[in-house]
Amino acid sequence: MSLGAKPFGEKKFIEIKGRRMAYIDEGTGDPILFQHGNPTSSYLWRNIMPHCAGLGRLIACDLIGMGDSDKLDPSGPERYAYAEHRDYLDALWEALDLGDRVVLVVHDWGSALGFDWARRHRERVQGIAYMEAIAMPIEWADFPEQDRDLFQAFRSQAGEELVLQDNVFVEQVLPGLILRPLSEAEMAAYREPFLAAGEARRPTLSWPRQIPIAGTPADVVAIARDYAGWLSESPIPKLFINAEPGALTTGRMRDFCRTWPNQTEITVAGAHFIQEDSPDEIGAAIAAFVRRLRPA
């Protein structure tokens, strides 16, 4: 089943708010919408989407400034905040005419964006599968100890050099949170959107500055609190793909996720970018989840 380093599907492009955004859109029927986070792209789902072939319209979008989507110009520290990403993604999903039986498959910042969208469009959501997600606002004590100093540095002036010049999120954080070594071809695919030093890498710095930690940024904390409260009560069917050992959805956040109603849980091997360690297990679980939601 594995495609290895080969991308799944063919990239399509659409103009959103004056910028060109990239997405994959394969198959027909009700959509299964796969959304990546930082610093990845739709490429993250290449070995998972094939498991869902024939179960619906398979869509994976590249966030603005990431993957093959356009960069924002002018760029700077104020760009690529959560609210700006949400504006672009909302408009893209609206343009894709998703209908009212959407299954969301979300990870990392794709989870925050997806959970937020689902709360605001709950009547259109058939189910939510999530993994290594931003399920609620957190404190620094909840953050993985081995990564805490680095992520605190990202939120300081030091982050500018670490990310914009040294490309630390792609070169260090990404491979460091995958259990297996990535091939040169796989690393090349992840590097490609961020080869140029400077503002081209801004999305990968803005994202860690948006994590709702210790009350900041206030707008993202409020959004995460709202969707966390909703998910903890919503009857919408859920699939929690737990990671062992995991990185983000661990400890207090994992315990909170396990309280959500109408939820199935499986566990797969992986740290944070678990799609690179357990794609077949993840793909099979998502396919089984969709089949239960959409019996023939």
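Just so it is clear, glycine is given a Cβ too, placed from its N, Cα and C backbone atoms.
Residues or ranges marked as domain 'AB hydrolase-1' in Swiss-Prot (evidence: sequence analysis): 31-155.
In this view, Asn38 (mutagenesis position) is surrounded by 23 other Cβ atoms within 10 Å of its Cβ, with every protein chain counted. In Swiss-Prot, the entry for mutagenesis Asn38 to Asp, Glu, Phe or Gln states: Loss of activity. The structure shown retains the original residue.
Summarising the annotation, Swiss-Prot assigns chloride binding site to Asn38, Trp109 and lists experimental evidence as the type of evidence. Trp109 (mutagenesis position) carries a helical DSSP state (H, G or I).
Where Swiss-Prot documents Asp108 to Ala as a mutagenesis experiment, the accompanying text is: Loss of activity. For Asp108 (mutagenesis position), the number of other Cβ atoms no farther than 10 Å from its own Cβ, over all displayed protein chains, is 24.
Looking at Swiss-Prot, you'll find the mutagenesis Asp108 to Asn noted as follows: 58% of wild-type activity.
Residues annotated as active site, nucleophile in Swiss-Prot: Asp108.
According to Swiss-Prot, the experimentally introduced change Trp109 to Leu is described as follows: Loss of activity. Counting only residues at least six positions away in the same chain, the Cβ atoms of His36, Gly37, Asn38, Leu63, Tyr82, His85, Ile134, Trp207, Gln210 sit under 8 Å from the Cβ of Trp109 (mutagenesis position).
Sequence-distant neighbours of Glu132 (active site, proton donor) (same chain, 6+ residues apart, CB-CB distance under 8 A): His107, Asp108, Ser111, Ala243, Gly246, Ala247, Leu248, Thr249, Gly270, His272, Phe273, Ile274. Look at Swiss-Prot and you will find Glu132 tagged as active site, proton donor, backed by a curator's inference.
Listed in Swiss-Prot as a mutagenesis experiment, Phe151 to Leu, Trp or Tyr is described as follows: Increase in activity. Listed in sequence order, Phe143, Pro208, Ile211 are the same-chain residues six or more apart from Phe151 (mutagenesis position) with CB atoms under 8 A from its CB.
Under DSSP, Phe169 (mutagenesis position) is assigned to a helix (H, G or I) in the three-state scheme. Quoted from Swiss-Prot for the published mutagenesis Phe169 to Leu: 31% of wild-type activity.
One mutagenesis experiment catalogued in Swiss-Prot, Glu244 to Gln, is accompanied by this note: 38% of wild-type activity. Cβ neighbour count for Glu244 (mutagenesis position) (all protein chains, 10 Å cutoff from its Cβ): 12.
Taken as a whole, the domain 'AB hydrolase-1' (31-155) shows an average pLDDT of 98 in this prediction. For the recorded site, Asn38 (mutagenesis position), the DSSP three-state label reads coil. The two recorded residues, Phe169 (mutagenesis position) and Glu244 (mutagenesis position), show a Cα separation of 22 Å.
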